[in-house]
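Shown next, in structure tokens, is the structure this report addresses.
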Amino acid sequence: MDTTIDGFADSYEISSTSFVATDNTDSSIVYLAAEQVLTGPDVSALQLLSNSFESVFDSPDDFYSDAKLVLSDGREVSFHRCVLSARSSFFKSALAAAKKEKDSNNTAAVKLELKEIAKDYEVGFDSVVTVLAYVYSSRVRPPPKGVSECADENCCHVACRPAVDFMLEVLYLAFIFKIPELITLYQRHLLDVVDKVVIEDTLVILKLANICGKACMKLLDRCKEIIVKSNVDMVSLEKSLPEELVKEIIDRRKELGLEVPKVKKHVSNVHKALDSDDIELVKLLLKEDHTNLDDACALHFAVAYCNVKTATDLLKLDLADVNHRNPRGYTVLHVAAMRKEPQLILSLLEKGASASEATLEGRTALMIAKQATMAVECNNIPEQCKHSLKGRLCVEILEQEDKREQIPRDVPPSFAVAADELKMTLLDLENRVALAQRLFPTEAQAAMEIAEMKGTCEFIVTSLEPDRLTGTKRTSPGVKIAPFRILEEHQSRLKALSKTVELGKRFFPRCSAVLDQIMNCEDLTQLACGEDDTAEKRLQKKQRYMEIQETLKKAFSEDNLELGNSSLTDSTSSTSKSTGGKRSNRKLSHRRR
């Protein structure tokens, strides 16, 4: 299915109409004179010239580029000052200022920091490349595959969040770089879809159109009209839009005779306390008995607008219905899916949130997460020892929740088992979680936060030795050793470890399968035996061992590289980092032999 946004395919061609002169003297692109009429050969020559300039921009070797545009995530886009200065008055001024700064600071290269140029709206790498390619070639590229498409296979990718985000980012950059013809094009694209997007995305479009001001008046007026007639509540308006825009919307609602319900004082106080991350104040307000968390939609508010810790702390009070719906018909899980925060989704599911609940429009939390996540992000399987992208994690968690009823849940280890068996269980759990932290850091961190691992005491070999538990000192091999017994201080750690592993198996089966493969003790034990094995069986075992060894090598090489880099930048912290590295090896030395 062709997922190209309408209008992009045609805009990638140069025709005589593409160069009709206008009276717009603010354009960064030089136009032909009005009396000039392009013939067939002229068009072909311009296409060839455009292709040549574009190939220079796309050259993988930077092709004599002498400046860089630095994005907020640290990535850099190389470009040629002579080209951008000739094509764009904005870049001509910006680069002249950057060169003066370079000369005064004796820096090696001219760099423009995008966060200093485009401060009001976050933009991504692909939109930056699209706009710069336009400045080079005067042609609008189609969106990169998977960037303007969501992860929902049933979506037509016209008005989903990735498609809207890409258009907004290009529009904003065109506004910042003063490219009016690109503003006109993308404003038209957004006007075509603004009636099809969900109302939450309309708020985002309205905010950006307001930033662009007069350059996007048609889009601004249309978004205002939609929001005025919508049922978007005051809290959402105040948290999403500038104060003057909120006032204008309220005034227009009153003029039309529409009801404008005010937020109750006691509800507002709860929200203000949450904004201040003050859970204790929330408790005091609830004791006054003027409102409760459900009536105030406090959990919805915290999940949507507060930091993750505040939202999870509020959830731990167990005073709110996790399946309660707000006036828009959303459950808390729906809101968490919109925010794309894995830890919040995990916390809500653990507290009993239903993933099967649908919005008034018929969307489940999984559908919301998919439609908010780029296809390229969701299809990108993360490498081991690398952090996973949040959007993909959210989709993965919610997909597993859909299958949960078909999968039997693991029973946490009981304390009423043989001492030696319990000891080995503790060591296995500790090793498994330590290995998960190395191979799948993002997934492990999310599970550990929910399992409340922080604050529990780590199990190490010396902490489980009978000598330490009894307080005696071994003086000879003949001294009788007291049997292992678990201390009360270790029980919380055991529960947290078990919970972490359970969450991993429940929500991250992809990661758990790799850990199961490594933690399979029988597999490793058999590698040490087998005198009567056939040559084929020995080869299979050798291959199996090499697979496990390679996985472990990769994990530790990443860890050592990180520690090495840290030691170069901070000699003081290198000592503590080295200690951390030894600690990691010690944890993995718990493995049975």
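Using N, Cα and C of the backbone, Cβ positions are placed for all residues, glycine too.
According to Swiss-Prot:
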- CYS150, CYS155, HIS157, CYS160: Zn(2+) binding site (BINDING)
- ARG432: salicylate binding site (BINDING)
- 65-144: domain 'BTB' (DOMAIN)
- SER11 to Ala: Loss of ubiquitination and degradation, but normal interaction with SUMO3 and subsequent sumoylation associated with its localization to nuclear bodies; when associated with A-15 (MUTAGEN)
- SER55 to Ala: Normal binding to SUMO3 and subsequent sumoylation associated with its localization to nuclear bodies and elevated levels of defense genes expression (e.g. PR1 and PR2) leading to severely retarded plant growth; when associated with A-59 (MUTAGEN)
- CYS150 to Tyr: In npr1-2; loss of SAR induction, loss of expression of PR genes and increased susceptibility to infections. Defective interaction with TGA factors (e.g. TGA3) and consequent disruption of transcriptional regulatory activity (MUTAGEN)
- CYS150 to Ala: Defective interaction with TGA factors (e.g. TGA3) and consequent disruption of transcriptional regulatory activity (MUTAGEN)
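Shown on the structure are the features that Swiss-Prot records.
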{"residue": "SER55", "record": "mutagenesis position", "CB count, 10 Å": "12"}
{"residue": "CYS150", "record": "mutagenesis position", "CB count, 10 Å": "28"}
{"residue": "CYS155", "record": "Zn(2+) binding site", "CB count, 10 Å": "19"}
{"residue": "HIS157", "record": "Zn(2+) binding site", "CB count, 10 Å": "20"}
{"residue": "CYS160", "record": "Zn(2+) binding site", "CB count, 10 Å": "26"}
{"residue": "ARG432", "record": "salicylate binding site", "CB count, 10 Å": "21"}
Expressed in Å to no decimal places, the gap between the Cα atoms of CYS155 (Zn(2+) binding site) and SER55 (mutagenesis position) is 33
Simplified to three states, DSSP reports CYS150 (mutagenesis position) as strand
If you measure between the CA atoms of HIS157 (Zn(2+) binding site) and SER55 (mutagenesis position) and round to the nearest Å, you get 29
Check: min Cα-Cα distance from SER55 (mutagenesis position) over recorded positions CYS150, CYS160, ARG432 goes to CYS150
Given the Zn(2+) site CYS150, CYS155, HIS157, CYS160, its other Cβ neighbours within 8 Å of the Cβ centroid, in chain order, are GLU149, ALA151, ASP152, CYS156, VAL158, ALA159, ARG161, PRO162, ALA163, GLN371, ALA375
Across the domain 'BTB' (65-144) the predicted model averages a pLDDT of 87
